[in-house]
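J.: Below are the structure tokens for one structure; questions will follow.
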Amino acid sequence: MNESKPGDSQNLACVFCRKHDDCPNKYGEKKTKEKWNLTVHYYCLLMSSGIWQRGKEEEGVYGFLIEDIRKEVNRASKLKCCVCKKNGASIGCVAPRCKRSYHFPCGLQRECIFQFTGNFASFCWDHRPVQIITSNNYRESLPCTICLEFIEPIPSYNILRSPCCKNAWFHRDCLQVQAINAGVFFFRCTICNNSDIFQKEMLRMGIHIPEKDASWELEENAYQELLQHYERCDVRRCRCKEGRDYNAPDSKWEIKRCQCCGSSGTHLACSSLRSWEQNWECLECRGIIYNSGEFQKAKKHVLPNSNNVGITDCLLEESSPKLPRQSPGSQSKDLLRQGSKFRRNVSTLLIELGFQIKKKTKRLYINKANIWNSALDAFRNRNFNPSYAIEVAYVIENDNFGSEHPGSKQEFLSLLMQHLENSSLFEGSLSKNLSLNSQALKENLYYEAGKMLAISLVHGGPSPGFFSKTLFNCLVYGPENTQPILDDVSDFDVAQIIIRINTATTVADLKSIINECYNYLELIGCLRLITTLSDKYMLVKDILGYHVIQRVHTPFESFKQGLKTLGVLEKIQAYPEAFCSILCHKPESLSAKILSELFTVHTLPDVKALGFWNSYLQAVEDGKSTTTMEDILIFATGCSSIPPAGFKPTPSIECLHVDFPVGNKCNNCLAIPITNTYKEFQENMDFTIRNTLRLEKEESSHYIGH
């Protein structure tokens, strides 16, 4: 019995479903017997209603004799599929008096259930088994315990509930992939590890559990890294000056692992744990058990400086380096996720995207006086990879000595975003839309702009905050589902035409205005027959649609492609509410309280100097200083606002015996002077910060002039 090579079988159709697809997870193994010119999908053969396995496993195809297969194909050729209306429907619903027949792929399409056990029964969409819950106390979405995507806890074909754990819900696709990988020996409830009850219910609901060993058991040294204890602090603000990986047993800097997953950790001091015996759960596990009531009973360890925030905000931690596998149908469930109580925080989403960043570093040579062109050259370099960690070195153009000095990545990204906001690629005052710049289009700058925005967000840069709601909605919902408004029109002449048309009070006035603007309306294809005054509204809608959306269609598509870098656009479309806050709105104004909590003390503090520091922040907020909160943050970090993904490393304060403050933007460190009086402290701080920022601006202007 010669079997064709796998590559050859792809061109042959299954004798039952007539499909060429070779997809083992969906249709089972595709096998071809050259001797009898026969190709079948395993599931198509197994689920056919008129055939039985009369031979041994090695006989025929999986124990199904060739003559029996021929008879079944002949029987099915007389039956019409009730889905695709073609002959060859070999599978029938087993419900009494139900005469529906269908192909296996068609049955999957119509959400039929195939039971891979017993008599291998098949049920159509009207008679398929369902899961029944006596009462539904789930008012909020719950996560699938495999992929962690949020789902509505209502049993359906695509959503299944564990029979042994009331809070365990799954996507059907997630369960099927899990079953194929785990096999009959390891497929069990992800919460309680029950095997018997769980497998019986899943078989009843049409999950195929193959009789084989788990895939990881067949792989040498699989999951070897799990044999190592996890030792890293993942809380949002680690207070250990030795770093997140530091672990000192029997001290406050000992790493405590999550009691649920063991794949996330915290220093005892960073989560206010008094002893190692205290329980602690990571953010992901705490969110899963919240609705079960266990979360409310557990002792809450709130992160420092987290007053007046919601329950999910106060528990925001830096995600551990484990990425949940996305289910195949996850994108279609985004709307369900948006209605969830656990709306994702944008900083957490960006931190997740940041897991793509590798340890390998790429150094960018940036000329601060020509930030755009030097950034463009760096990002277009064939050796540049967006997933590499970025290191910045500042250089001076036409410097014969070739000198360079270390630069702040966040300062560079902040300057780049400022330039982008004021560039000719966008138009508008505060809320901006894409402009139509033929030269920029020719040079592919819209793509580069989108790419820069994506890189900035993932690598810890500032939030743009200048998108109009129209541009944002086009990115999320598509231009065809977005209606521009008058504020989106930055061209004064076009805006005046729209205003005149919209304020016309009679049909005669409206026709007169259209005659005056005839050439323009004809050029943009918006001429229409006017019969009533209400026709002006459709005309205005057409003009707005052309000027704001259709006119810039090509730049928009290019910009959109750039935003796909590192998966940013997909995240924006999945969590529009979260990203709207940073793309369409400027960050909140800084205050003395925010800066005081932002900077942590990493060295032995001088109590007097720290008191002066807090008094100075309050004086700046009250307008009693020549500097601003933004000036202080720029001086220390290079950024005028807190990036959505947070600072790395966390901004810190040092008290040194120096006369003037020193800002280290590469390390986000501010050294404050130790002085005898507060007056001297404020004068030295004001003088240094004000003049340092002024000199930096003058240097940039000087280089630009040359």
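Even glycines carry a Cβ here, placed using N, Cα and C.
Nope, none of those substitutions made it into this model, it's the original residues.
Pulled from Swiss-Prot, these are the listed features:
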MUTAGEN   Cys84 to Ala  Strong activity; when associated with A-258; A-261 and A-666. Strong activity; when associated with A-147 and A-666. No activity; when associated with A-147; A-258 and A-261
MUTAGEN   Cys147 to Ala  Strong activity; when associated with A-84 and A-666. No activity; when associated with A-258; A-261 and A-666. No activity; when associated with A-84; A-258 and A-261
MUTAGEN   Cys258 to Ala  Strong activity; when associated with A-84; A-261 and A-666. No activity; when associated with A-147; A-261 and A-666. No activity; when associated with A-84; A-147 and A-261
MUTAGEN   Cys261 to Ala  Strong activity; when associated with A-84; A-258 and A-666. No activity; when associated with A-84; A-147 and A-258. No activity; when associated with A-147; A-258 and A-666
DOMAIN    371-698  domain 'HECT'
MUTAGEN   Cys666 to Ala  No effect on subcellular location. Strong activity; when associated with A-84; A-258 and A261. Strong activity; when associated with A-84 and A-147. No activity; when associated with A-147; A-258 and A-261
J.: Among the mutagenesis positions Cys84, Cys147, Cys261, Cys666, point out the residue whose Cβ has the most other Cβ atoms within 10 Å, with all shown protein chains included in the count.
T.: Cys147
J.: Taking Cα atoms as reference points, rank the mutagenesis positions Cys84, Cys147, Cys258, Cys261 by distance from Cys666 (mutagenesis position) and give the first.
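T.: Going through Cys84, Cys147, Cys258, Cys261 one by one, the closest to Cys666 (mutagenesis position) is Cys258.
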J.: Between Cys261 (mutagenesis position) and Cys84 (mutagenesis position), how many Å separate their Cα atoms?
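T.: A Cα-Cα distance of 46 Å.
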J.: Please report the distance from the Cα of Cys258 (mutagenesis position) to the Cα of Cys147 (mutagenesis position), rounded to the nearest angstrom.
T.: 19
J.: Please report the Cα separation of Cys147 (mutagenesis position) and Cys84 (mutagenesis position) in Å, rounded to an integer.
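T.: If we compare the Cα positions of Cys147 (mutagenesis position) and Cys84 (mutagenesis position), the gap is 33 Å.
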J.: What mean pLDDT score does the domain 'HECT' (371-698) have in the model?
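T.: Overall, the domain 'HECT' (371-698) comes to a mean pLDDT of 89.
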J.: Please work out the number of neighbouring Cβ atoms within 10 Å of the Cβ of Cys258 (mutagenesis position), leaving out its own Cβ.
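T.: Step by step: centre on the Cβ of Cys258 (mutagenesis position), count other Cβ atoms within 10 Å, giving 22.
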